[in-house]
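Undergrad: Pulled from Swiss-Prot, these are the listed features:
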- Ser106: active site, nucleophile (ACT_SITE)
- Asp130: active site (ACT_SITE)
- His258: active site (ACT_SITE)
- Ile41, Ser106, Leu107: chloride binding site (BINDING)
- Ser106 to Ala: Loss of catalytic activity (MUTAGEN)
- Asp130 to Asn: Loss of catalytic activity (MUTAGEN)
- Ser230 to Ala: Loss of catalytic activity (MUTAGEN)
Amino acid sequence: MDMAADIASDHFISRRVDIGRITLNVREKGSGPLMLFFHGITSNSAVFEPLMIRLSDRFTTIAVDQRGHGLSDKPETGYEANDYADDIAGLIRTLARGHAILVGHSLGARNSVTAAAKYPDLVRSVVAIDFTPYIETEALDALEARVNAGSQLFEDIKAVEAYLAGRYPNIPADAIRIRAESGYQPVDGGLRPLASSAAMAQTARGLRSDLVPAYRDVTKPVLIVRGESSKLVSAAALAKTSRLRPDLPVVVVPGADHYVNEVSPEITLKAITNFIDA
C-alpha cells in the first residue's frame, strides 16, 4: 500500500499556533491522546501526513513546522537543541491536551529526546527516528553540505521534484511530490525553499552538539529507529548509543536509508504502534 498516495482526499486542519515565544504552523487530524510529529532539517510537517492518516483514528495527530521551516516563524537566531525543545514544551502547554507522544525524524528526533529529558512532565514517550548520539563528524559534514546546497532557485515544481528525486533516491515518487508541493514558495523567477537558508545553516551546525547528556538523562520511554543503510546513523553510532542506554528498545528497518518514515512507512507505522501498545 502506498500511504503517500492516499492523502489527497483526507482533510487536515492547518493553522498557526502562538505559543508566546514563537508562532508555529501545524497540521492536525484526528482525536484522542496527543501525538506530535517533528520533521528533519529543511523538511516540513507535510511529510508526516501519510502516517497521521493511519494514526488519527486513535490519536490527535499534530505535525509541526519547526522554527525556521515551512510556514512557521523564522527568527534570526535560536536554532540550538534547547531552542527547539523549548518550542515543543511551549506547544504542549498551549495545546493543553495533556502530555504528548513525540515522533521525530532526524532533527525532530534530536529535539524530541531533548524535550523529553528537559520536560518529562509534558512527554509520554518518544519515537526517535534515525538520529542518535555519537554520529561521526564525516556524516555531519555531508549532511551540512546537502543542507546548504538546497537553497537555490527552481524554475517550476517539476524542477523541484527532479532535484529532490536526485537528492533522495530511495524516497518514493509520491513522497517526493509531498515535499515538492509543500516545501517551496513562488518568488521572482521561480520557486525557492520555504525553509530559511540562514536558519538551516545554524541548525546544521547545532546538530553537532553533544546529545549524550539528553540520552543519558531521559527517563521517559524512547524507541530508537534506524534505517539499515542510513548514511547518518552508522551501526557503530547505534551500538554506542545502546551501550549508553541498553534499556531503550531499537528497531532497525531493513533496506531503509536515513529517511525511514518516507521510504518504509508501513514498517514505521508498525514500530510506532507496537511501541505505544507494549
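Glycine residues also receive a Cβ, built from the backbone N, Cα and C atoms like all the rest.
Nope, none of those substitutions made it into this model, it's the original residues.
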Undergrad: In the same chain, outside Ile41, Ser106, Leu107, whose C-beta lies within 8 angstroms of the Cβ mean position for the chloride site?
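TA: Apart from Ile41, Ser106, Leu107, the close residues are His39, Gly40, Thr42, Ser43, His105, Gly108, Ala109, Arg110, Phe131, Thr203, Leu207.
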Undergrad: Note down the number of other Cβ atoms within 10 Å of the Cβ of Ile41 (chloride binding site), including every protein chain shown.
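TA: I count 26 other Cβ atoms within 10 Å of it.
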Undergrad: Can you give the largest Cα to Cα distance in Å, as a whole number, for the residues Ile41, Ser106, Leu107 that bind chloride in the record?
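TA: The widest Cα-Cα gap among those binding residues is 7 Å.
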Undergrad: What is the number of other Cβ atoms found within 10 Å of the Cβ of Leu107 (chloride binding site)?
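TA: Excluding its own Cβ, Leu107 (chloride binding site) sees 27 Cβ atoms within 10 Å.
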Undergrad: Rounded to a whole angstrom, what is the C-alpha distance between Leu107 (chloride binding site) and His258 (active site)?
TA: 12
Undergrad: In three-state terms from DSSP, label Ile41 (chloride binding site) for me.
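TA: Coil, per DSSP.
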Undergrad: For His258 (active site), what is the tally of other C-beta atoms lying within 10 angstroms of its C-beta?
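TA: There are 23 of them.
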Undergrad: Rounded to the nearest angstrom, how far is the Cα of Asp130 (mutagenesis position) from the Cα of Ser230 (mutagenesis position)?
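TA: So the Cα of Asp130 (mutagenesis position) lies 8 Å away from that of Ser230 (mutagenesis position).
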Undergrad: Within 10 Å of Ile41 (chloride binding site) (Cα to Cα), which of the recorded positions Ser106, Asp130, His258 do you find?
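TA: Within 10 Å Cα-Cα: Ser106.
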Undergrad: Using a Cβ cut-off under 8 Å and a sequence separation of 6 or more, which residues in the same chain sit near Ser106 (mutagenesis position)?
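TA: Ser106 (mutagenesis position) has long-range Cβ partners His39, Gly40, Ile41, Ile129, Asp130, Phe131, Leu232, His258.
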